[in-house]
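Worksheet: one structure, shown below.
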Amino acid sequence: MLAGLVPAPDHGMREEILGDRSRLIRQRGEHALIGISAGNSYFSQKNTVMLLQWAGQRFERTDVVYVDTHIDEMLIADGRSAQEAERSVKRTLKDLRRRLRRSLESVGDHAERFRVRSLSELQETPEYRAVRERTDRAFEEDAEFATACEDMVRAVVMNRPGDGVGISAEHLRAGLNYVLAEAPLFADSPGVFSVPSSVLCYHIDTPITAFLSRRETGFRAAEGQAYVVVRPQELADAA
């Protein structure tokens with residue numbers, strides 16, 4: 001634990017650290033990446049507040065990234081018109097930004113440790129682009145990594161908001177665009193955020209985190225990359 005951070009209550013959250021390397025990196029407390037999925041009902045005001053309070057007392061810096069890319073493509077695949085999809089995405093993102101602002105207010109003096117950006121903003125940075133080149137190449141050249149990404153696509157599509165009207169080729173294309181946009185954050189968040197080490201924090205173990213947290217050959221996570229599943233105690237107990 002770094003200077004300035006003190007042992008803190010768990011804020012009702014339970015951690016599951018994925019792998020021995022992640023455990024060592026997690027102990028440093030240098031940087032956390034919190035990914036927020038727009039439209040995901042898990043990220044209620046209550047859960048988001050608990051998550052940010054938990055991170056604010058455990059990490060020197062925390063980047064919060066909310067995904068605002070390729071959401072409209074999924075809605076269009078569901079049968080919405082382009083105009084309907086655009087309006088729906090705008091409403092969803094407006095509500096999400098409001099919840100994030102309120103959640104940051106709850107962390108008090110720790111708010112200065114946080115930076116909030118959309119994925120589309122992050123995509124404009126040279127650091128993200130450099131890592132994206134590597135993950136795109138790995139998707140084409142490393143069959144096992146590609147399989148993990150495809151498993152993630154199916155998970156995204158099957159758990160999308162809405163009525164679940166079935167899975168089409170359009171859904172899978174939209175899901176792949178969504179997952180490949182996120183892949184740099186899974187594989188090398190230290191590189192994307194220019195930090196020595198980073199802990200990716202999410203409420204479930206995804207196909208990509210499960211794969212990269214164990215991979216020792218071929219395309220691997222960056223040396224300073226760690227993974228933690230963190231969620232409210234009552235949800236962890238029910239899992």
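Counting begins at 1 with the first residue displayed.
Backbone N, Cα and C define each Cβ position, glycine as well.
DSSP assigns S37 (mutagenesis position) to a strand segment in the three-state reduction. Summarising the annotation, Swiss-Prot assigns active site, nucleophile to S37.
Here Swiss-Prot flags N40, Y178, V179, L180, A181, E182, Y202 as substrate binding site. The Cβ neighbour count for N40 (substrate binding site), using a 10 Å radius and every protein chain shown, is 17.
Residues near G35 (mutagenesis position) in space but far in sequence (CB under 8 A, at least 6 apart, same chain), listed by position: V65, Y66, V67, E182, L185, L200, C201, Y202. For the mutagenesis experiment G35 to A, the note given by Swiss-Prot reads: Poorly active.
Looking at Swiss-Prot, the entry for mutagenesis of S37 to C says: Does not completely abolish the enzymatic activity. For S37 (mutagenesis position), other Cβ atoms within 10 Å of its Cβ number 19.
All protein chains shown were included, and the count of other CB atoms within 10 Å of the CB of L200 (mutagenesis position) stands at 26. According to Swiss-Prot, the experimentally introduced change L200 to N is described as follows: It synthesizes mainly cyclo(L-Tyr-L-Leu) (cYL) instead of cFL.
Quoted from Swiss-Prot, the note attached to the mutagenesis of Y202 to F states: It retains 11% of the enzymatic activity. Y202 (mutagenesis position) counts 20 other C-beta atoms within 10 Å of its own C-beta, drawing on all protein chains shown.
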Fewest other C-beta atoms within 10 angstroms, as judged across V179, L180, A181, which are the binding-site residues: L180
Cβ atoms near Y178 (substrate binding site) (within 10 Å, other residues, all chains): 23
